[in-house]
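Visitor: Let me begin by handing over the structure; questions about it come next.
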Amino acid sequence: MSEDEFFGGDNEAVWNGSRFSDSPEFQTLKEEVAAELFEINGQISTLQQFTATLKSFIDRGDVSAKVVERINKRSVAKIEEIGGLIKKVNTSVKKMDAIEEASLDKTQIIAREKLVRDVSYSFQEFQGIQRQFTQVMKQVNERAKESLEASEMANDAALLDEEQRQNSSKSTRIPGSQIVIERDPINNEEFAYQQNLIEQRDQEISNIERGITELNEVFKDLGSVVQQQGVLVDNIEANIYTTSDNTQLASDELRKAMRYQKRTSRWRVYLLIVLLVMLLFIFLIMKL
């Protein structure tokens with residue numbers, strides 16, 4: 001049996017390599033997903049830095065600083081931007097998943113599965129940092145509310161004290177006049193500003209939590225794609241291993257056959273030599 005015959009049939013694909021495939025659509029989508037994923041990961045990294053900075057302000061007890069509100073606004077904008085990118089990349093992933101397996105080679109199928117898994121990982125990371133950010137902002141709001149309540153109590157106490165002093169100063173009081181005591185205009189303005197910020201943050205936190213719930217539906221779709229692609233790649237790898245095992249077994253059998261053929265040929269030579277010697281011996285006897 002020749003080597004070509006032995007390694008024919010089912011193992012032909014192994015020696016000829018993966019089937020040729022040219023899918024411009026897959027290549028375009030792969031590049032789009034990779035670019036979108038790069039942008040998402042960069043934005044997530046920035047959001048993580050913003051969240052860490054906000055935590056440091058909480059640790060210092062300085063939640064009323066103007067920079068806290070600036071970071072909060074930028075963080076909320078980042079979350080909205082990343083959410084839009086997630087939805088966009090999910091659309092690209094669905095298009096890429098819709099490409100028929102028959103039009104892709106094994107390398108492309110594995111590359112597709114890796115991209116889908118990377119997108120899934122980034123999505124989970126985004127969900128995690130969203131939850132961290134909302135927890136941090138809840139702490140900021142709690143501290144801000146406590147500070148605002150303390151300021152309000154201090155102002156009320158100061159007003160009461162002022163009223164008592166004016167009531168006790170009868171010598172300087174004009175009969176029939178009405179005492180009107182107002183909070184300092186600057187303090188009133190700051191109080192209203194801080195109160196408005198707290199309300200805005202509460203609304204933003206609610207919006208983010210609602211966004212997390214909405215994106216969970218996207219993640220379910222993505223998780224289904226990941227599972228399908230994972231099964232497909234596992235089957236490909238199993239086929240590769242099976243083919244490799246079959247090839248190794250065939251190679252072993254071929255080596256055994258070749259060794260047997262060599263031994264057989266060697267014995268044939270020995271037998272031929274013995275026959276020649278015997279014929280020569282008979283010939284010499286007959287000559288005598």
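Placed from the backbone N, Cα and C atoms, the Cβ positions cover glycine too.
According to Swiss-Prot, the protein has these features:
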type	residues	note
DOMAIN	195-257	domain 't-SNARE coiled-coil homology'
MUTAGEN	Leu271 to Asp	Increases ubiquitination by TUL1
Visitor: Which of the three DSSP states, helix, strand or coil, fits Leu271 (mutagenesis position)?
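Guide: The three-state answer is helix.
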Visitor: Please report the number of other Cβ atoms within 10 Å of the Cβ of Leu271 (mutagenesis position).
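Guide: Excluding its own Cβ, the number within 10 Å is 10.
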